[in-house]
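As structure tokens, the structure follows; a few thoughts come after it.
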Amino acid sequence: MAGLLSTFDTFSSRRSESINKSGGGAVIPGQRSTVSVFVLGPSVTDDADKLFIATTFLAHSLDTDKQHSQRGGFLVSLLAMAYSSPELYLTTNGVNADVKYVIYNIEKDPKRTKTDGFIVKTRDMEYERTTEWLFGPMVNKSPLFQGQRVAADPDTLLQTYGYPACLGAIIVQVWIVLVKAITSSAGLRKGFFNRLEAFRQDGTVKGALVFTGETVEGIGSVMRSQQSLVSLMVETLVTMNTARSDLTTLEKNIQIVGNYIRDAGLASFMNTIKYGVETKMAALTLSNLRPDINKLRSLIDTYLSKGPRAPFICILKDPVHGEFAPGNYPALWSYAMGVAVVQNKAMQQYVTGGTYLDMEMFLLGQAVAKDAESKISSALEDELGVTDTAKERLRHHLANLSGGDGAYHEPTGGGAIEVALDNADIDLETEAHADQDARGWGGESGERWARQVSGGHFVTLHGAERLEEETNDEDVSDIERRIAMRLAERRQEDSATHGDEGRNNGVDHDEDDDAAAVAGIGGI
């Protein structure tokens, strides 16, 4: 029997391995599009000319009259300006199954009177029409930088800060757009300016060169449509981490932005590990968490198998990235979010609402996180030499800290119905106390009402009890059973009282039951 159970435990990970394993056979290349990339030739030496070309690339990347592949090519041209050898940069990082980059040089000819003396050429020929298309008159639909709205002079910035700093400010902002462009496009503009603030404060990005909101949205739309551009940027981060130690200031700033890009779209997966598993609370022994734990183990194996590109599986749209969504391990995720909103106040703003939210596990996570016994790690007691007296004092302090806040946090955001659990403490007392409290529950503690929710109705919790100051140790299965018992009793009491209450106050409690059922908490 033990061998059979171990087979089931490892099935999830072995299944993922078999799905992702190559089936052999011939590799048939797919269709690739051709993208033009422009690089500076050796004759372009003036810093003012270089900055002008950089802003020209940026303007073309925002031109909605051009195809997205062309706009993506201009962003690649802009990113390549950070390197002394753009050709080597593209050869190292730009190998892609979707596109083939064709490189054109931009040279400066003092004898030319048109297009500011610039000419687009290759080793064999010059491209007059392409030059006019690239450097001809353009009508910007909106300013590129916020400084253009107050008539800031780029030449003054160039003389004050130098070309590398000005170019770096532009390129760093393109990288910041990538942080939210793929995984959270709705919050792109807000997320961009939040991340930018640190670079504003340290002087990396000058106020006159800050992108406008329209520029941010335009770059984000190109990134979402041009996966080859995103792949190039990810490969840039990978090669920075593995190949070089002599990074320029711009490259170091790109690495800082890369820390925000890593694991983008994997917050649910990482938070489930952090708050659900690494806290090592006894609730992990529950049988209904076992399948999700096995699933999480399989996902960890999949993540590690991706090597240095693992943190980018979401923005790279790796076929396996959907497996990391919390809907694939809902019970464990719900439990972890319950622990998180208690242990980390910032997590109370995290979106925990969703159709896959298991309300009972969400409440259980909060209950065990509030329990002083669960907060003490037995694994560290011997290592740290903690005495029994010290543990008792610690329990006392923890009880005092949490005693004033008995409220349960409700799920936020998503599609969840707001369910306010006002001081609805789950009793962690012994079985005898639980039975005694259940019998005298309604008359002793009265009725508490949650705040109003949409539709003008209320979700009520009748006679929710307070925790006793001193809590005895008990098995987690007892906790789970007690939660189920409380919910069942509240359903029975509500069903018995709904008829009279409806006649007395005219409230439609049938809709309350429907709302509560949708929220996953029965007939509270």
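Just so it is clear, glycine is given a Cβ too, placed from its N, Cα and C backbone atoms.
Within the same chain, residues at least 6 positions away in sequence whose Cβ sits under 8 Å from that of E107 (mutagenesis position) are G41, P42, S43, V44, F118, I119, K121. Secondary structure at E107 (mutagenesis position), taken from DSSP and collapsed to helix, strand or coil, is strand. Listed in Swiss-Prot is the mutagenesis experiment E107 to A, annotated as follows: 29% loss of in vitro replication.
As annotated by Swiss-Prot, RNA binding site applies to K180, K190, R195, Y260, Y350. Neighbour density for K180 (RNA binding site): within 10 A of its CB lie 24 other CB atoms from the protein chains shown. Reduced to three states, the DSSP call for K180 (RNA binding site) is helix.
Where Swiss-Prot documents Y260 to D as a mutagenesis experiment, the accompanying text is: Alters homomultimerization. Complete loss of in vitro replication. Secondary structure at Y260 (mutagenesis position), as computed by DSSP, is helix. Cβ contacts within 10 Å of Y260 (mutagenesis position), excluding its own Cβ and spanning all protein chains shown: 15.
Quoted from Swiss-Prot, the note attached to the mutagenesis of I313 to F states: Complete loss of in vitro replication. No effect on homomultimerization. Proximity of I313 (mutagenesis position) to non-local residues of its own chain (separation of 6 or more, Cβ distance below 8 Å) is seen for G265, L266, Y303, K306, V320, H321, F324, given in sequence order.
In the three-state DSSP assignment, the secondary structure recorded for F324 (mutagenesis position) is helix. Listed in Swiss-Prot is the mutagenesis experiment F324 to V, annotated as follows: Unstable form with complete loss of homomultimerization and replication.
Annotation of the mutagenesis experiment F324 to I in Swiss-Prot: Unstable form with complete loss of homomultimerization and replication. The Cβ neighbour count for F324 (mutagenesis position), using a 10 Å radius and every protein chain shown, is 23.
In this structure, F362 (mutagenesis position) is part of a helix by DSSP. A mutagenesis experiment is reported in Swiss-Prot for this position, F362 to A, and the note states: 95% loss of in vitro replication.
Inclusion criterion for the binding-site residues K180, K190, R195: a C-alpha placed within 10 angstroms of the C-alpha of Y260 (mutagenesis position); this criterion is met by K180, R195. When Cα-Cα distances from F362 (mutagenesis position) are compared across the binding-site residues K180, K190, R195, Y350, the shortest belongs to Y350. In this structure, K190 is the one among the binding-site residues K190, R195 with the smallest number of other Cβ atoms inside 10 Å of its Cβ.
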